[in-house]
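For reference, the structure discussed in these notes is given below.
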Amino acid sequence: MERILYQVFPSDTNYSYDPPAVTAPSQGSSQTDFGKVVIALVVILVSVGVFYLAYTLFLKDCILLFKAKKQRTTTEIGFGQTPARNQDHPGP
């Protein structure tokens, strides 16, 4: 009977493991461009919505308050420019 010797690792090979290169299926440029457009539209719509809600809930009141402090009374806001009141003859 013959004795067979097995060589487990070849002597001339590098023993480090190099995984095979896997190429991912590349998406078409039109799909990536469409995705960027969708993201841009979503960001724009959300920012416009936030600004609209901020204006209706908060900023409009702040603008009216600023105008009221600048003028004499809050009733003068809707009537535009009113003449200055004379301090010598106060009104009724």
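Note: Cβ is positioned from N, Cα and C throughout, glycine not excepted.
Residues as originally present; substitutions not included.
One natural variant named in Swiss-Prot is S11 to L, and its note says In strain: Mild.
Here the Cβ of I39 (variant position) has 10 other Cβ atoms within 10 Å, regardless of which shown protein chain they belong to. According to Swiss-Prot, the naturally occurring change I39 to V is described as follows: In strain: Mild.
Here the residue is the original one, while Swiss-Prot reports the natural variant T56 to S with the comment In strain: Mild. Annotation note: T56 (variant position) sits in a helical segment as assigned by DSSP. For T56 (variant position), no same-chain residue 6+ apart in sequence has a C-beta under 8 angstroms from its C-beta.
Under DSSP, I39 (variant position) is assigned to a helix (H, G or I) in the three-state scheme.
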